[in-house]
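Copied from Swiss-Prot, the annotated features are:
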ACT_SITE  D221  active site, charge relay system
BINDING   D326, D369, E399  Ca(2+) 3 binding site
DOMAIN    182-503  domain 'Peptidase S8'
DOMAIN    512-646  domain 'P/Homo B'
MUTAGEN   G263 to R  In gk(779937); increased secondary dendritic branches in PVD neurons
MUTAGEN   R265 to Q  In gk(333538); normal secondary dendritic branches in PVD neurons
MUTAGEN   R265 to W  In dz185; increased secondary dendritic branches in PVD neurons
MUTAGEN   P440 to S  In xr58; partial trapping of secondary dendrite branches next to primary dendrite branches. Forms tertiary and quaternary branches but with substantial overlap between tertiary dendrite branches. Increased dma-1 protein levels in PVD neuron dendrites
MUTAGEN   P440 to L  In my24; highly disorganized and truncated dauer-specific branching of the IL2Q neuron and disorganized and truncated branching of the PVD and FLP neurons in adults
Amino acid sequence: MSNISWYRHCSVRLQLVTLALFLLLGSASLGSAHIDEEFEDDVTTTISSIASPMRRTYTNEWAVRIAGGKVEEANRLANKYGYTNLGPIIPGDEYYLFRDDRKKSRSSRKTRSLSANQLQHEEDVMWMEQQVAKRRVKRGYRRIRRHTDDNDIFEEDDDGTQISKSRNRKHPDPNDPLWTDMWYLNRGEHHSDSTTRMDHNVKEAWDLGYTGKGVVVTILDDGLERTHPDISPNYDERASYDVNDRDNDPMPRYEFSDENRHGTRCAGEVAAIFNNSLCIVGIAYNANIGGIRMLDGDVTDAVEAASVGHNADYIDIYSASWGPDDDGRTVDGPAKLTRSAFEKGITMGRKGKGSIFVWASGNGGKDADSCNCDGYTNSIYTLSISSATENGNIPWYSEACSSTLATTYSSGATGEKMILTTDLHHACTNMHTGTSASAPLAAGIVALALEANPNLTWRDLQHIVIRTAKPINLRAGDWTTNGVGRNVSHSFGYGLMDAGAMVKLAKIWKKVDEQHRCRQFYPSRYKNIPNGNRLQLQLYSDGCYGGADENKVSYVEHVQAIVTLKAPKRGDLQIYLTSPSGTKSTLLTKRARDTSRSGFTDWAFMTTHNWGEQAAGLWILEIDNDGWDDAELVKWELVLYGTDRETGDFGGQHASPLAVRSVQMEATSSGTQYSIFHVITLVILTFSQILY
């Protein structure tokens, strides 16, 4: 090693020594800075939204924020400048949607008009933005051939098997003709050992009396065939809306290819009627089911916001089986209006308990995509669900990422079974596929838990999912045990969702403490990442114990690394985050198809793998550059979400070890002696690394 390299090597280690000495003196942690409230903005903390640059399609609609949200003022301004006021994007909010009928409905160029410029400068206009049509993809993958007969409607699989809606087959408990084929709900029925069963254990939840009654679920998709006889008794018009055509009827648009079948398929998985001699049984077969038609048209920020924010005080669970393109090169997420709708749903939905957003993790496996590049599944607000095949394998379409929370069954390779559900034209199908099929199964299971305990918050439910998910029988090479003894995988999250276990825990669950957020910045910027090399940055966190009470985090839930970096080819980068407990999360994998030179701008990579671990200690960010040229890390910050006190096995909180340690240090000398010992140990370890 050269002298220069040796000194540089020592310099990095000496920074840790300096850190230790500052800790001894009781100063704030070196290598981090507590953010003050004055730095708060609506750019990126919880939901990432910076998209890859691409050719944009501009619509003739504008989102306009009117001070006070007064409809009279919105109408006045729209009339004054020649717009049509289409009404509030979310009722009761300040954002309105204006349309300019003088312009083309779609254009590749952004409108630069005098009227738009003048409207923007009106005193009561706080913000306005021309709406862009986004590419959003349904997360099923397989096309099928359809046939009709004089009396029956059925679908044909590749091997020619037909599934009819006729009532000519009877099955006990229930008598729905396809119940015996619903392997993901009933094949573990005769296995008393819950650790070996390979289904979602819904029968146990049903036997306990939980069927989703009183819980409202809505499907955000391409429509809902509300007249389907296996759905209509549970259809709820208050949980439904047509955002595309701006009316109250979510019926899909019928066409020859039946492309708009997706929402109806998802809805049947949740709430198809029990024991009516038709098709299938929904997991939450007594739940109210609604549909938001929003994918059959231009999907803009306003469309997404109106969908995820629809009737948030009434709807309990929103299920979404779509997202940005799973092509291995897209980086995209919700924009300003949708971020606001998510945050409002979490804070105010369900009368303050928080809306439940269930999201399909994505089908980009064949293109080596990462669901951490999807700002919807990568959000702390969504319950991101992956898929497993009937044999417990990773499906070929599955995306691995650290934001996935849990798994449900879906389709797999040729010869492996798929998901059965309702279909258009009052039909049934055995060919629902991909993570599209996984998210509604999860939504149905969550509905059972909500019936067992309607007072659960959105975070309570995530805690319950993590504590009850089963890793047994799911095959992945990356299963690891985190710092609190829970098994977790990038492909399966914490494992297979277990309906029986969830309702039993939900019944006795005590509400967790309010969520705290600790933001800490890496102190220096513009770190070079040479090609073929790894950049490693160490950031010590004290859980923000030197700041305001609402920022103190002792036990983590979600963790984010918010990263801004430049790269000649974004897909050549890999990013890892290691916690003080030693749990290593893969935040970003190589994506060969991602040739973008845009890098990342304030992109919030999220991991759930540290759930329950202690926040305080050394966090390590590593960035591998396998490209042909240097990359550069501009900045990064660590965001820890969690609580000041430990969450118990049945909810509720225990005292924080950091708080106890703080009291001991103030009251006795033993606490100080412990800190001195801790610092001396750190110094010795540091110098040993230098000498090595």
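Using N, Cα and C of the backbone, Cβ positions are placed for all residues, glycine too.
Computed from a predicted structure; not experimentally measured.
This view paints the features noted in Swiss-Prot onto the structure.
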| residue | record | DSSP class |
| --- | --- | --- |
| D221 | active site, charge relay system | strand |
| G263 | mutagenesis position | helix |
| D326 | Ca(2+) 3 binding site | coil |
| D369 | Ca(2+) 3 binding site | coil |
| E399 | Ca(2+) 3 binding site | coil |
| P440 | mutagenesis position | helix |
Cβ neighbours of D369 (Ca(2+) 3 binding site) where a neighbour is any other Cβ within 10 Å: 28
Mutagenesis positions listed as G263, P440, least Cβ neighbours within 10 Å: G263
Sequence-distant neighbours of D326 (Ca(2+) 3 binding site) in its chain (C-beta under 8 A, six or more apart): V137, R139, G362, N363, G364, D367, D369, D374, E399
Model confidence over the domain 'P/Homo B' (512-646) (mean pLDDT, whole number): 97
Cβ within 8 Å of the mean position of the Cβ atoms of D326, D369, E399: remaining residues of the chain near Ca(2+) 3: D327, G328, G362, N363, G364, G365, D367, A368, S370, C371, C373, D374, Y397
All-chain count of other Cβ atoms within 10 Å of D221 (active site, charge relay system): 30
Number of Cβ atoms other than its own within 10 Å, given for E399 (Ca(2+) 3 binding site): 32
Spatial neighbours of R265 (mutagenesis position) that are distant in sequence (at least 6 apart) but have CB under 8 A: G140, T421, T422, D423, T429, H432, S436, A437
Helix, strand and coil totals (DSSP H, G, I; E, B; other) for the domain 'P/Homo B' (512-646): 6 helix, 73 strand, 56 coil
D221 (active site, charge relay system) versus G263 (mutagenesis position) - Cα distance in angstrom: 5
